[in-house]
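Q: First the structure, then my questions, so here it is.
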Amino acid sequence: MAHNKIPPRWLNCPRRGQPVAGRFLPLKTMLGPRYDSQVAEENRFHPSMLSNYLKSLKVKMGLLVDLTNTSRFYDRNDIEKEGIKYIKLQCKGHGECPTTENTETFIRLCERFNERNPPELIGVHCTHGFNRTGFLICAFLVEKMDWSIEAAVATFAQARPPGIYKGDYLKELFRRYGDIEEAPPPPLLPDWCFEDDEDEDEDEDGKKESEPGSSASFGKRRKERLKLGAIFLEGVTVKGVTQVTTQPKLGEVQQKCHQFCGWEGSGFPGAQPVSMDKQNIKLLDLKPYKVSWKADGTRYMMLIDGTNEVFMIDRDNSVFHVSNLEFPFRKDLRMHLSNTLLDGEMIIDRVNGQAVPRYLIYDIIKFNSQPVGDCDFNVRLQCIEREIISPRHEKMKTGLIDKTQEPFSVRNKPFFDICTSRKLLEGNFAKEVSHEMDGLIFQPTGKYKPGRCDDILKWKPPSLNSVDFRLKITRMGGEGLLPQNVGLLYVGGYERPFAQIKVTKELKQYDNKIIECKFENNSWVFMRQRTDKSFPNAYNTAMAVCNSISNPVTKEMLFEFIDRCTAASQGQKRKHHLDPDTELMPPPPPKRPRPLT
C-alpha cells in the first residue's frame with residue numbers, strides 16, 4: 001500500500017459504533033489532515049472529531065487502544081493533548097485472529113484502567129473497527145464480566161452493526177469461549193465492504209487480507225460476499241438449478257468470470273448500461289450502434305466449463321449450478337464446450353397461460369478460451385448463433401438432447417439496426433413478445449467492457465425510469481410534533497438518506513430491503529422489491545436516473561433523433577433539437593423502418 005493512501009474500504013465505513021456495556025467505544029481508525037486531499041469533507045474523521053463527539057455525549061474517554069500495525073494514520077499527540085491515554089497494541093488482522101497473547105494483554109490493560117478510572121470509556125479501533133476490535137471487546141466481556149460468548153457477540157453487533165463479519169473470527173471466539181459448532185454464520189457484509197476496485201485487498205501494512213470462507217490458494221482475489229438462500233428466479237420453480245455455497249468451487253467460478261472479463265474489482269463483472277439522457281443520446285450519432293428490446297428479466301452471466309459444469313452468476317455474484325443443460329462443440333457434437341462465458345438474462349415467457357423460463361443470450365466474452373469479447377459486437381452475435389445455439393439444435397435433431405429434461409430453454413437475443421427502434425416499441429413486434437419489456441437497449445459495436453459502461457444506453461419511458469434504494473423505516477418526530485414512521489431511501493456510496501417515501505402498511509414489510517421506486521407526482525412511489533439484488537444503486541447511477549426523470553428523452557425525441565441520424569448517414573443534411581443553438585422542432589412524420597430480420 002502506498003504510504004499516503006487511505007485504507008481500502010475506509011471512506012464510507014461508519015466512523016464509530018455505540019458504547020458497549022458502558023465501557024468500550026468501537027470505532028474505525030481516524031485519519032489526520034494529511035489525507036484530506038483524498039477524503040471529501042463529509043467523510044473525514046480527524047482526531048478532533050472524536051473529541052467533539054465525546055463532548056456531545058457528555059462522557060469522558062480515558063484510554064484509546066490502537067490495534068493497527070502502523071502509526072501513519074494520525075498523530076497520537078492529537079489524542080494525548082485531549083487528556084486521553086494512547087496505547088498501541090499491534091494485531092496482525094490479515095486473516096489471523098488476535099493471538100492469545102494479544103487477548104491477554106488487551107484484557108489486562110483494560111482491566112487495570114477500569115480499576116483506576118471506572119467511569120471513563122475505553123476507545124478501541126483497528127482499521128475499520130469491526131473484526132479485531134469486536135474480537136477483543138467480546139473476549140473482555142466473557143473473561144472479566146462473565147458474559148456468555150453468544151451475548152457478547154450479539155451485543156457488539158447491536159452497537160457496531162453488522163458486528164464481527166469474518167467467519168474465522170467468530171469460530172475462534174466460540175472455540176475459546178463456547179462450542180465452535182454453535183458459532184453463528186457471518187452476517188451479510190455491509191455495502192462499504194465492496195466499494196474499492198483495487199485488485200489487492202490490502203490493509204494498513206500492505207499485506208493482503210484473506211477472504212472469508214475462501215482458500216488463500218486463489219491468489220490475488222477480492223473479498224466476495226456469499227448470499228445464502230439466493231433465489232434463482234422469483235415466482236417460478238426451476239428444477240435442476242441449485243446454489244453453489246461451498247469452496248473451492250464457488251471461488252473458482254467467481255474468479256474465472258472475473259479473469260475472462262478482465263475485471264479487477266469485486267462482485268458481478270458484467271457490463272452495466274447507463275440511463276439515456278439528452279447528452280449521451282448523441283453517442284448514437286458518433287459511433288455504430290445496435291438496438292434490441294429491454295426485457296424486464298433477471299441478469300445472469302453463464303459459465304460453460306465442461307459436461308455438467310454449467311453455472312449461472314447473478315448481480316449479487318451468487319453462483320448457481322445448472323444440471324441437464326448441454327452445449328456441444330459445433331465441430332464435434334460429442335464434445336462439450338468449456339472455458340466459455342456468456343452474458344444474458346432470464347425471462348419468463350407466457351405461453352398458453354404457462355410460465356416458461358428462458359435464458360436470452362445477448363453477448364459472449366469467451367468461447368472455448370478464445371477472447372471473442374475483444375471482437376466487434378456483430379461478430380460476437382454471429383458467434384452466439386453459430387457456436388452456441390446452432391450446435392444445440394443440431395444435436396436435438398439427432399435426439400441426443402431431450403429439451404423436455406432441460407431446466408430452461410436457451411435462445412439468442414437478436415439486435416437490429418437502430419432505425420428499427422420505432423417498430424420495436426410500436427409495431428406488431430412489441431405485441432408478439434411473450435414477456436414483459438420496458439424499453440430499449442442501445443449497444444455499441446465495440447469490444448465487451450466489464451462494469452459500468454457509459455456508452456451502453458438503456459432507454460425507458462419516463463414513467464418507468466426507476467431507482468433501486470435500500471429502505472430504512474425510522475421513527476421521527478420533533479418538538480410539538482407526533483412521532484411518525486418515515487421511509488428513508490439510501491443509495492450506495494452516500495451516507496445520508498438520498499430521498500424519502502411515504503410509509504404505508506404494505507411498505508413496512510420491506511424495511512432494510514432493496515426496493516425499486518419510480519418518481520410520480522413529485523414523490524417516490526414503491527414499485528416492487530428487488531429480491532435479485534442485495535445492494536442499492538450507486539449514488540452516480542441514482543443521480544443519472546434522476547436526471548433522466550427530470551429532463552427525459554421522450555419516445556418522440558428518441559425517434560426524431562434516430563430518424564435524423566439515419567438521414568445523415570444517407571448523406572442528407574440534418575439538424576435536430578438536441579443540437580446546440582437549435583429550437584425544438586415538431587416530430588417528423590413517421591417513417592417506415594426496415595423490416596426486422
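Cβ coordinates are placed from backbone N, Cα and C, and glycine is handled just like the others.
Here the original residues stay in place, and none of the substitutions has been built in.
Okay, these came from Swiss-Prot:
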- C126: active site, phosphocysteine intermediate (ACT_SITE)
- K294: active site, N6-GMP-lysine intermediate (ACT_SITE)
- R299, R315, D343, G344, E345, K458, W459, K460, R528, Q529, R530, T531, D532, K533: GTP binding site (BINDING)
- 25-183: domain 'Tyrosine-protein phosphatase' (DOMAIN)
- E234 to A: No effect on GTase activity (MUTAGEN)
- K294 to A: Loss of GTase activity (MUTAGEN)
- R299 to A: Loss of GTase activity (MUTAGEN)
- E345 to A: Loss of GTase activity (MUTAGEN)
- R528 to A: Strongly reduced GTase activity (MUTAGEN)
Q: Name, in the order they occur in the sequence, the residues of the same chain whose CB lies under 8 A from the CB of R528 (mutagenesis position) and which sit 6 or more residues away.
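A: In sequence order, the residues whose Cβ lies under 8 Å from that of R528 (mutagenesis position) (at least 6 apart) are I515, E516.
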Q: Would you mind pulling the longest C-alpha to C-alpha span across R299, R315, D343, G344, E345, K458, W459, K460, R528, Q529, R530, T531, D532, K533, which the record has binding GTP, in angstrom?
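A: Pairwise Cα check on R299, R315, D343, G344, E345, K458, W459, K460, R528, Q529, R530, T531, D532, K533 gives a maximum of 25 Å.
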Q: If you count other Cβ atoms within 10 Å of each one's Cβ, which of the recorded positions D343, E345 has the most?
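A: The largest 10 Å Cβ neighbour count belongs to D343.
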Q: So of K294, R299, which of the mutagenesis positions has the fewest other Cβ atoms within 10 Å around its own Cβ?
A: R299
Q: Among the recorded positions C126, E234, K294, R299, report those whose Cα falls within 10 Å of that of W459 (GTP binding site); none is a fine answer.
A: K294
Q: Have a look at the recorded positions E234, D343, R530, D532 and say which one has the shortest Cα distance to K294 (mutagenesis position).
A: D343
Q: Of the recorded positions C126, R530, D532, which one has its Cα closest to the Cα of E345 (mutagenesis position)?
A: D532
Q: Roughly how many Å lie between the Cα atoms of D532 (GTP binding site) and the residue listed as 'active site, phosphocysteine intermediate', rounded to a whole value?
A: 33
Q: Let me know the DSSP-derived helix, strand or coil state of R528 (mutagenesis position), please.
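A: Assignment for R528 (mutagenesis position) reads strand.
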Q: Quick check for the class: what is the C-alpha distance, in angstrom and rounded, between R530 (GTP binding site) and R299 (mutagenesis position)?
A: 12
Q: About how far apart, in whole Å, are the alpha carbons (Cα) of C126 (active site, phosphocysteine intermediate) and R299 (mutagenesis position)?
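A: Cα-Cα, rounded: 37 Å.
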